[in-house]
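J.: First, the structure itself, so that you have it in front of you.
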Amino acid sequence: MSGLHRSSSSSKNIGNCLPSKELLDDLCSRFVLNVPEEDQQSFERILFLVEYAYWYYEDNAVENDPKLKSLSLKEFTSLLFNSCDVLRPYVTHIDDIFKDFTSYKCRVPVTGAIILDETYERCLLVKGWKGSSWSFPRGKKSKDEEDHACAIREVLEETGFDVSKLLKREEYIEFVFRQQRVRLYIVAGVTEDTVFAPLTKKEISEITWHRLDHLQPASNEVITHGVSGLKLYMVAPFLSSLKSWILKHPSPVARRPNKPLKALCVWNARTSVGGNGTATVESQNRKSELRTTTMESNSRKPELKRTTMESHSTKPELRKGTMESHNTTATVESHNTKPVVDHSQDIKPGGSFINFKFNQSVILQALESGNSA
């Protein structure tokens, strides 16, 4: 999602009060200190924990207290490092730590699913909470998580739909964008009346069935917009391989050329309040897709506050921008093709922070002092 970026509460929140030291210390204790020791071994992992704390602050504290100011992740990180005793010694390095963390996130493997309807004429796309780009539901892998398991989890979080019974591990399309591997499993035959609704907060603004022929690039030179005007930064690179897959795997449900299926919005944050809105996508929606929006930083899509603390990741994903063909490679995997080697293990967490050491004894001392107090 995932890429999709969650948006802060700034559009609705007009508070100007910074979080108190008590609140910051509570968040630090809950999300950074009270975790397994292995998750405190590098700043990459620590920053992922800080990111969880950030989204808890935005989704709960800011929502419940209109006086609190909505912050960017970098602003929150700086405040937390200055407030937390065990993080304060590293404040002078905060810019380098945050820069390396953002770069590291762009190398974490991403998986998701290309969901096709029963006729294979339409695919399901999701749009981020803020911005107008569309993508297939997907997100970053957690530590030691298998590709297919990540895809199932991310699709469930972004759409509320469980693809575990339909996903075939050998059917996927894979690209490598610069240093980031992106694998999307092809999940075909999903019925139109399937109910979709994201489980995450402030991550997805719309879920829609889009016609594949409307997603085709407007020209060979422009792959970021479809013929209908939709922004397709995260979609266009997969369309050619998807078309080839469909030719080899005809749909069991006959198409009706005289009555083509329409694009269909199945969930919209503006019209769905705890429910599921359904509406046909009108031309006016397409016009809105053409509006240029400022690209969000890759640091803004953590994703759902994971119940399992991820060391590798959490939902943005690919950098939004024109994807040039010489920067990508693609693989369509089936029974008779050779599996792609996963180089993600070559990325050693903490490697970019080799000069920094997280002092575990200081953490334990701080916890003991807190308990005795």
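Glycine residues also receive a Cβ, built from the backbone N, Cα and C atoms like all the rest.
Original residues only: the substitutions mentioned are not part of this model.
Features from Swiss-Prot:
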DOMAIN    106-234  domain 'Nudix hydrolase'
MUTAGEN   E154 to Q  Loss of mRNA decaping activity
BINDING   E154, E158  Mg(2+) binding site
MUTAGEN   E158 to Q  Loss of mRNA decaping activity
BINDING   R178, Y233  ATP binding site
MUTAGEN   G226 to A  Reduced mRNA decaping activity
MUTAGEN   K231 to A  Reduced mRNA decaping activity
MUTAGEN   K243 to A  Reduced mRNA decaping activity
J.: Measuring Cα to Cα, how far is K243 (mutagenesis position) from E158 (mutagenesis position) in Å?
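T.: Roughly 24 Å, rounded to the nearest whole number.
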J.: For K231, K243, listed as mutagenesis positions, tell me which one has the smallest number of other Cβ atoms within 10 Å.
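T.: With the mutagenesis positions K231, K243, fewest surrounding Cβ atoms within 10 Å: K243.
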J.: For the domain 'Nudix hydrolase' (106-234), what are the DSSP-based totals of helix, strand and coil residues?
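T.: Split by secondary structure, the domain 'Nudix hydrolase' (106-234) comes out as 16 helix, 50 strand, 63 coil.
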J.: Which whole-number value in Å describes the distance between the Cα atoms of E158 (mutagenesis position) and K231 (mutagenesis position)?
T.: 19
J.: Name the one residue among R178, K231, Y233 whose Cα is closest in three-dimensional space to that of E154 (mutagenesis position); these are the recorded positions.
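T.: Among R178, K231, Y233, Y233.
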J.: Over the domain 'Nudix hydrolase' (106-234), what does the predicted model average in pLDDT?
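T.: Average per-residue pLDDT within the domain 'Nudix hydrolase' (106-234): 90.
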J.: Looking only at C-alpha atoms, tell me how far R178 (ATP binding site) is from K231 (mutagenesis position), rounded to the nearest Å.
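T.: Cα-Cα distance, R178 (ATP binding site) to K231 (mutagenesis position): 21 Å.
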J.: How many other Cβ atoms are found within 10 Å of the Cβ atom of E154 (mutagenesis position), counting all protein chains shown?
T.: 31
